Structures are given as C-alpha cells and as structure tokens.
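Quick look at what Swiss-Prot lists:
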- 29-137: domain 'Rieske' (DOMAIN)
- Cys69 to Ala: Loss of oxygenase activity (MUTAGEN)
- Cys69, His71, Cys88, His91: [2Fe-2S] cluster binding site (BINDING)
- Cys88 to Ala: Loss of oxygenase activity (MUTAGEN)
- Asp183 to Ala: Significant decrease of oxygenase activity (MUTAGEN)
- Trp209 to Ala: Unable to convert either the alternative substrate pABA or the interdiate 4-hydroxylaminobenzylamine (pHABA) (MUTAGEN)
- Asp269 to Ala: Shows much higher activity toward the intermediate 4-hydroxylaminobenzylamine (pHABA) than pABA (MUTAGEN)
- Phe312 to Val: Unable to convert either the alternative substrate pABA or the interdiate 4-hydroxylaminobenzylamine (pHABA) (MUTAGEN)
- Asp323 to Ala: Significant decrease of oxygenase (MUTAGEN)
Amino acid sequence: MNDIQLDQASVKKRPSGAYDATTRLAASWYVAMRSNELKDKPTELTLFGRPCVAWRGATGRAVVMDRHCSHLGANLADGRIKDGCIQCPFHHWRYDEQGQCVHIPGHNQAVRQLEPVPRGARQPTLVTAERYGYVWVWYGSPLPLHPLPEISAADVDNGDFMHLHFAFETTTAVLRIVENFYDAQHATPVHALPISAFELKLFDDWRQWPEVESLALAGAWFGAGIDFTVDRYFGPLGMLSRALGLNMSQMNLHFDGYPGGCVMTVALDGDVKYKLLQCVTPVSEGKNVMHMLISIKKVGGILRRATDFVLFGLQTRQAAGYDVKIWNGMKPDGGGAYSKYDKLVLKYRAFYRGWVDRVASER
C-alpha cells in the first residue's frame, strides 16, 4: 500500500451522526473483482451503478475506467489491449492506464495518426489496488482517505495458512452486510450456535493489534469483539470435531472493522484458528456482492488440516449463505426498535455514517 497516496487533508474527525441505517455508501475500498478473473482481455463490470471496464496495462497493473468511449460511446469491453493500452473496437482510439487517449489512427498510409488528440478524449478512472486475491477500487474522493487493511495471514503467498475465497450476491444494502458480524443475537437463531452467554466489547486503543495502525491513524478502524460461551462445537461436523479432540468452551471473535468491511479473527479457547476478511462489491441499487476470504492456520498433518478446512472454511461458507437468505428479504433501511444487545451494531453504524459523510460526490 506504500504506492497509494492518501488524501491526508481530508482525514479528520467528523461528527458520528445518528445511529440510523443508511443505504448510502461510505468512502472506502471496495472489491471490483477477483484478481484471477482479470487476464489479458478487457472485462465488463458495473460498480456503484456505473458501467466500467477492467483491464491490465503493460506492467500488469489493474485498471478500472468508464466503459464507454469518450468519442462516440462504444463499449471498450469489446475492444482489446494494444501496446499497453485499451483500444476501442469502433475507431481504434487507445487509452493509457491513466485514461488519457494517446493514439488515434489515421485513415490511410499517408495519415497514420490523427493529431492533436482532442482535449476531451479521456476516460475517467478509479484508483485501484491489488491484494489478497482481489482488485480493489476506491470510492468517495479523488484520493484514498485510508489504506487497505493489513492482514499478513491473508496474503495469497503466505504458506502458513490455507485460503478459501467465496462470494454471495445479495439484494441488501452494503451497511447491512458489513454490520452483520457485530450482531451477536443472531448467532443462535440463524447459525444454531449453542451459546449460554456472550459479552460485547468495544476497543479504542489499537496498539494491542499493530496491523491496524495505518487504519487507526486514518480514523478508519472500528475495534470490537464478542466472547461467546459455547456448550460444544456446532453444525454437522460437531461429532467429528469432538472425536478429534477439538472441544471448546469459548469462542472469541475480534473485529477490526473499516468503513467498507471487516477483518474477523476467530479464536477457540484462546487459540487463534483463522482470520476472515469480509468485503463488498457495490454493483448497483438493490444488487451487491459479499466476498469472504478465510485464512486458516495450518496445524498438524493432512487429516487435521482437512478437518480444519471443512470446519472453519466450508462450514463458514455454508453459514454465510444463511445470512444472505435473511438479507435478501430485509428492508435495507428498515427497523429501529433496538435492544441493549444491539450496542455494537449501533456503534458501527455511527462509525460508518461518519465515512458516508466524507463522500465528495456520487461520481
């Protein structure tokens, strides 16, 4: 992230705002697509309700820009990559990684290139980054106001962890997705977690978790936790896990939230088992994609690792599907009768609204 310039002038404390739900987007980093889906051809996508095209430049850098050519509006996703630029399929105008038109071909051998290039021949681009197997785009201001979260366990080349990426489409608002981790009350009704008690925690001092320093200094860190007292392992693999000696009495969830998502660290009886990155692709109104990357600590031999992958990876993916089913029937900005157990959800909403207020414009 050192190559991404932050807009330091805009990073300052703002009023927290009301604890209401919002369908608006916070200024933050969002996922455009999986890295392995962007190869040597332009890819059509929609972000923030905006038609976009993604492609890789000469250096392999991911570029995301407006999809329709500034000339006559042709679809650049139907074009191709030529000399490190994206070439329009209609008149072969070429745009570089910054969105500037750098070449307009002539009409015959005598006139090989038209000059000068029209001043308005430019494609608006989004700030991009690439990490954790995702292409990210910044939303809300010309320059990023906070960095990507630092998660060494989630780096795809970290051989100490097993990684599982998955995604679900949903019709709910982004806030509903990113606040879900902080809702302790749904653990039993939705996920059948056999809990006898839970404790909600809020953290103001980031220094116990050095990886969040850059987020915290930008005012973009939301620290929280839930400690569940659990009777036994849950789900269809409970019997197998107990047979392997994987019993537990405490499930400790630590959350390093940021405006566009969350990093959850899961420990059982104090032993960290995996980290989960939750992030979102805002597609258009009424359509978003929740992404999750689970990084599971490698322990023991093949059987133990396979069990952990199923228990912490595949079962978590299945559990996420239960949440999505609920979300798809929710009113995105509904509700309002809160209990004391909604404390973390409401605190996160206030944090999130502060970053909604930092959005410079919708474009």
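From the backbone N, Cα and C atoms, a Cβ is placed for every residue, glycine too.
The noted changes are left out; the structure has the residues it started with.
Restricting the mutagenesis positions Cys88, Asp183, Trp209, Asp269, Phe312, Asp323 to those with a CA within 10 Å of the CA of Cys69 (mutagenesis position) leaves Cys88, listed by sequence position. Ranked by how many other Cβ atoms sit within 10 Å of their Cβ, the mutagenesis positions Asp183, Asp269, Asp323 place Asp269 at the bottom. A Cβ within 8 Å of the Cβ centre of Cys69, His71, Cys88, His91, the residues given for [2Fe-2S] cluster, is found for these other residues of the same chain: Ser70, Leu72, Ala74, Leu76, Pro89, Phe90, His92, Trp93.
Within the same chain, residues at least six positions away from His71 ([2Fe-2S] cluster binding site) with a Cβ under 8 Å of its Cβ are Cys88, Phe90, His91, Trp93, Ala121. Its Cβ placed at the centre, Phe312 (mutagenesis position) has 22 other Cβ atoms within 10 Å. For Phe312 (mutagenesis position), the nearest of the mutagenesis positions Asp183, Trp209, Asp323 in terms of C-alpha separation is Asp323.
Sequence-distant neighbours of Trp209 (mutagenesis position) (same chain, six or more apart, CB under 8 Å from its CB) are Gly223, His254, Asp256, listed in sequence order.
Taking CA atoms as the reference points, Asp323 (mutagenesis position) and Asp183 (mutagenesis position) are 11 Å apart. The two recorded residues, Asp183 (mutagenesis position) and Asp269 (mutagenesis position), have Cα atoms 21 Å apart. Looking only at the domain 'Rieske' (29-137), the predicted model's pLDDT averages out at 94. DSSP gives Asp323 (mutagenesis position) a helix state. His91 ([2Fe-2S] cluster binding site) counts 14 other C-beta atoms within 10 Å of its own C-beta, drawing on all protein chains shown.
The number of other Cβ atoms within 10 Å of the Cβ belonging to Cys69 (mutagenesis position), over all protein chains shown, comes to 23. Look at Phe312 (mutagenesis position): DSSP puts it in a helix.
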